[in-house]
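Residues annotated as domain 'Protein kinase' in Swiss-Prot: 546-837. Swiss-Prot lists 901-1031 with the feature domain 'Guanylate cyclase'. Listed in Swiss-Prot is the mutagenesis experiment CYS458 to Ser, annotated as follows: Does not affect guanylate cyclase activity; when associated with S-465. Here the residue is the original one, but Swiss-Prot notes a mutagenesis experiment at this spot, CYS465 to Ser: Does not affect guanylate cyclase activity; when associated with S-458.
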Amino acid sequence: MASRTRSESPLEPRLYAGAGSRADHPSLVLMLSVVMLVTCLEAAKLTVGFHAPWNISHPFSVQRLGAGLQTVVDKLNSEPVGLGNVSWEFTYTNSTCSAKESLAVFIDQVQKEHISALFGPACPEAAEVIGLLASEWNIPLFDFVGQMAALKDHFWCDTCVTLVPPKQEISAVLRESLRYLGWEHIGVFGGSSADSSWEQVDEMWGAVEDGLQFHFNITASMRYNSSSSDLLQEGLRNMSYVARVIILICSSEDARRILQAAVDLGLDTGEFVFILLQQLEDSFWKEVLTKDKVIRFPKVYESVFLIAPSAYGGGIGDDGFRKQVSQELRRPPFQSSITSEDQVSPYSAYLHDALLLYAQTVEEMRKAEKDFRDGRQLISTLRAGQVTLQGITGPVLLDSQGKRHVDYSVYALQESGNRSLFLPFLHYDSFQKVIRPWRNDSNTSWPHGSLPEYKPGCGFHNDLCKTKPPTVAGMTVTVTAVIPTVTFLVLASAAAITGLMLWRLRGKVQSHPGDTWWQIRYDSITLLPQHKLSHRGTPVSRRNVSDTSTVKASADCGSLVKRHQDEELFFAPVGLYQGNQVALCYIGDEAEAWVKKPTVRREVCLMCELKHENIVPFFGVCTEPPNICIVTQYCKKGSLQDVMRNSDHEIDWIFKLSFAYDIVNGLLFLHGSPLRSHGNLKPSNCLVDSHMQLKLSGFGLWEFKHGSTWRSYNQEATDHSELYWTAPELLRLRESPCSGTPQGDVYSFAILLRDLIHQQAHGPFEDLEAAPEEIISRIKDPRAPVPLRPSLLEDKGDGRIVALVRECWDESPELRPIFPSIKKTLREASPRGHVSILDSMMGKLETYANHLEEVVEERTRELVAEKRKVEKLLSTMLPSFVGEQLIAGKSVEPEHFESVTIFFSDIVGFTKLCSLSSPLQVVKLLNDLYSLFDHTIQSHDVYKVETIGDAYMVASGLPIRNGAQHADEIATMALHLLSVTTHFQIGHMPEERLKLRIGLHTGPVVAGVVGITMPRYCLFGDTVNMASRMESSSLPLRIHVSQSTAGALLAAGGYHLQKRGTISVKGKGEQTTFWLKGKDGFPVPLPEFTEEEAKVSEIL
């Protein structure tokens, strides 16, 4: 019988102080014993490691999910399942989500605690490196939170399994559901509000867009980051103009807000559909499905589809599991401060099932007399489907890659007896990848009795409906007469179209939509301004590429670089595409013709299909002139050349070897692909991502980029310093293939490896006093007694690496080694001891990353500061959208507005007031007054045009149109300004009362930006003159309005107008005008009309 700890509880914390920096971390050894009767055999003891942060603020905190382990043991004790003579011990030490500390904890658990399996890690910072180390040490790793996504290829972690279904699975369910229901046009709406703790938006958003973009028409994609109901409502209103089927990617709290906004907008009529995606959350939507708390459903829920796992809320014992975990967490040793079941992490259920699955697998292997301590054999048993489990999270069955498959259901409000409930409507089989009706008698209660259409009958813009022709007596005769003619034309057209299609097929021109899935719409990429990025240099705009400085594709569409005389590097434009940061490499407009070639299209498709961790991901190309460009993943650290150049100290040997490994692995993949070789290998084409992993770029698409697959190195415009890494046999050719040769890649690797050894950022021949043209001439000279090569010092690195470099740059291509043998040599030259390598690498990585960030910050601080000054100044002069267009280098076209309302005001007696005041006092007076005005108008939908002296000009209805609200907005604002003016006190003349006179007029105007130096947003038209006349003919403390404004206010209702009479207006003759006296319910006092004035006027 396995021994217990000293207390009566089977779970007791044991605190100890570890070595070094872990002395102050809470450590916990969870002693969980399965006590079984033993006859003659000695009990087997298995110690299992557990990795999760202690801090309760973390969503994967031990204090939120740790008791999931104890519940497993309680079940095994109370419900024996024949696990034999085994006792279990779980050890835990806080690693605070630090990759370095997690490594130390894991190594300590393996070497001292002799753990047989690891559950975790729960933090993404440590997942990849611990997964690799666990695979190296043959220790099974159970990922219960889905952090092993970085190791997508199970080859890299062949002892890992993941119990959380991948988010790509729910995207596939959504895709098949939309196909089944026949909905082709969709909108995507969602985000994360300030008070929402949902952290899956980015990952889920990317998975959904990746799964839908090539199969459906995404008419709108809107994200929010605010909890403002007004903003949500405005975004949903805009979405409703172009989409009837709306996919919501958000938390359950935000989903309820959005559905309420739909009710407020009148979108609950049954014409709109809201599809909610649910992966792990247990709050509101679980209550909906389990009918726990929701009794009555609002009408809008009849328009809701919910996609969730089929076992969502229905696992064995699920009803009481969260309650049990919550109770255990509040007891020792966890002593969690959680106060309700809602604070228990839903991942505790996956932790529970992971441990139970491991226990059952151990027992199955014991029965089969297999070594359950062999991690690979144990994981192979799981991947073979030999062990299944009906757990808290539903059926647990793993595929051959160690990933869990979960069936999903589509839930809808259906009739069940005499009430409506959310019940399964469709069922998705994750193994067969098909979707079927849940049952034949399901009766979904849509408001209009049938499934809604994905678009209105006449289209969103009424463009699908035509006016019906008049029905006259002779119409039938006319139509009948033209039927033969129309029939002939239709048949002739069909024959012509058929012939054209056959001709195109014979010419092998690929034209069906499936052949252009790699095309990216340029407007689907959001270009990021510099201050939002943390990379060195400045993005090069499309317009700047053709200036007088030398432009080169340093990474051949991996990272466009622009060189100036001071050798400062400027990176390619960076944008956001489908949630990914991407780099854009612009190609000449002549590529529009090249991309139509079948060979180019096939190669673009091939580039999209190349997937390897050491290859820069290729997203596609934009083919719309003048923005023809190649879109690849953005690598934050720049190129290998930048890493070497910006390093103030010698790069550690472990990093150099790591970079060399990455290059070799990438080239091995390329040489085994249809591309066969790289052809342009050099430091600027070796990009480094934020994880310091090297990825190759700059290969392929030669015909698309240059119009030919051949190139000449003898052109005068060639930058010879870029040819240092090109093999001499290729340099000697009059025309050589752009893709190079495998032997040429070996030579390029040798020069590149020598650059790494010597860490020379300015080329391998920087210590040779000769022009680049001369160096290239000497390299390709076949008669040279000793071929020219860069200097190579023996003491700079391992002797085997130096010898490898010499072999790889051999003059004879046939004598150069191949990359499999190069990889073997690198492995043999690597230091021994995996623990020390990984520990050292993590420490160096943190130091190196911090150093690079300091360099980035230092080099960009001044540029960012200057740019902010310009943007701030521009925002005070022009409307925001005008400023954005000017910054983007676009011209701002004048715009005609059919109806706006303009406000003019000035100060009565301002000239006399100025004569009694000093210039400084006048400036202070105007600043105080117009600062008060500026603050007041912020609560109205108006735009301040300008101030000239004591004149103040405001307009509504532009630059953003607001329908018929402009007169209402200006009138209410004028009343507020008149009210605040009566209480305004002049600083240097407190006894004086400031008197404002105001004029309003409504009519059409033209607005535009005038000038290049100090540009202004100006208004033109007779409406401006008339508004000025209304102000100049007004009286003190009065609002003078024209007849057109009065009509608009009467239509709006609630305003008190008084007829002034007929006055003479310059240039307009006699005009009937009015006084604006007030408004119903206006909350602040206004100056009163005198009785004498009232006698003259007639109240309407």
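Even glycines carry a Cβ here, placed using N, Cα and C.
Mean per-residue pLDDT, taken over the domain 'Protein kinase' (546-837), amounts to 83. The DSSP breakdown of the domain 'Guanylate cyclase' (901-1031), given as helix, strand and coil counts, is 52 helix, 41 strand, 38 coil. In the three-state DSSP assignment, the secondary structure recorded for CYS458 (mutagenesis position) is coil. Cβ-based neighbour count (10 Å, all protein chains) for CYS458 (mutagenesis position) stands at 11. For the pair CYS465 (mutagenesis position) and CYS458 (mutagenesis position), the Cα-Cα distance reads 5 Å. Within 10 Å of the C-beta of CYS465 (mutagenesis position) we count 10 further C-beta atoms, all protein chains included.
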